[in-house]
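Below: the structure, in structure tokens.
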Amino acid sequence: MTSEVIEDEKQFYSKAKTYWKQIPPTVDGMLGGYGHISSIDINSSRKFLQRFLREGPNKTGTSCALDCGAGIGRITKRLLLPLFREVDMVDITEDFLVQAKTYLGEEGKRVRNYFCCGLQDFTPEPDSYDVIWIQWVIGHLTDQHLAEFLRRCKGSLRPNGIIVIKDNMAQEGVILDDVDSSVCRDLDVVRRIICSAGLSLLAEERQENLPDEIYHVYSFALR
């Protein structure tokens, strides 16, 4: 549990905000120096997501997606805009969202909203999104705030909509990264939080072909 590794919740959030403010608004910056894995990540995410967009009568719609912890829009540009009519982005770092407007280019016109907000304080509009994509950002929320955020996301899904979490998984327990002020949870902890948010796990998949030295990365589809 995050309560065991986070001594001061307020400082946990403020330190992360300060950390991201000094990160360059580039793909390499978004990926902590691992910009070269971006295509591997996006291609796997596309396959994972398309199984829900292609299903029969219960298939997920393609009207609007929400990119959480969007940064400069790496995922919006390469995964979401090609598949959805419109996308909203939310990130705590204003400079990233400003840079996104340049980075996204012409297709960026289909980004409806750029929300500058931490996810612990963000409430997505009810009944608005077919897909809510939450990647490499859940570690910046406490367990309680993550469960509460997922509940709010559940309420903002359109019929047959899904939430996707894609993130690092620890081998065991919860590990604090003091540099960027985030935590890495193991699979059981993440599944428990998902369950406590009243969500069902539709699919779970481990990302392949990543460098050996980084955490295992898993995707979860939820509803």
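Cβ coordinates are placed from backbone N, Cα and C, and glycine is handled just like the others.
Heads up, this one's the original sequence, none of the swaps are in it.
Residues or ranges marked as S-adenosyl-L-methionine binding site by Swiss-Prot: GLY69, ARG74, ASP91, ILE92, THR93, LEU119, GLN120, GLN135. What Swiss-Prot says about the mutagenesis result for TYR19 to Ala or Phe is this: Decreased methyltransferase activity with CENPA. For the published mutagenesis TYR19 to Ala, Swiss-Prot gives the following note: Reduced methyltransferase activity with CENPA. Under mutagenesis, Swiss-Prot gives TRP20 to Ala, Met or Tyr with this note: Nearly abolishes methyltransferase activity with CENPA. For the published mutagenesis TRP136 to Leu, Swiss-Prot gives the following note: Strongly reduces methyltransferase activity with CENPA. Among the mutagenesis experiments that Swiss-Prot reports, ASP167 to Asn or Gln is described with the note: Abolishes methyltransferase activity with CENPA. Looking at Swiss-Prot, the entry for mutagenesis of ASN168 to Lys says: Loss of methyltransferase activity. Looking at Swiss-Prot, the entry for mutagenesis of ASP180 to Asn says: Reduced methyltransferase activity with CENPA. Per Swiss-Prot, mutagenesis SER182 to Ala is noted as: Induces a slight decrease in methyltransferase activity.
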Set of same-chain residues at least 6 away whose C-beta sits under 8 angstroms from GLN135 (S-adenosyl-L-methionine binding site): SER45, CYS68, GLY69, ILE75, VAL164, ILE165, LYS166, ASP167
Hey, does DSSP put ASP167 (mutagenesis position) in a helix, a strand, or just coil? strand
Span of the recorded S-adenosyl-L-methionine site, as the biggest CA-CA distance among GLY69, ARG74, ASP91, ILE92, THR93, LEU119, GLN120, GLN135 in Å, is 22
Nearest to TRP136 (mutagenesis position) by Cα, among LEU119, GLN120, ASN168 (recorded positions)? ASN168
Taking the Cα atoms as reference points, how far is TYR19 (mutagenesis position) from GLN120 (S-adenosyl-L-methionine binding site) in Å? 17
Close in space but at least six residues away in sequence, with Cβ under 8 Å from that of THR93 (S-adenosyl-L-methionine binding site), the same-chain residues are LYS17, TRP20, LYS21, ILE23, GLY71, CYS116
Three states by DSSP: which one describes GLN135 (S-adenosyl-L-methionine binding site)? strand
Provide the three-state secondary structure of ASP91 (S-adenosyl-L-methionine binding site) computed with DSSP. strand
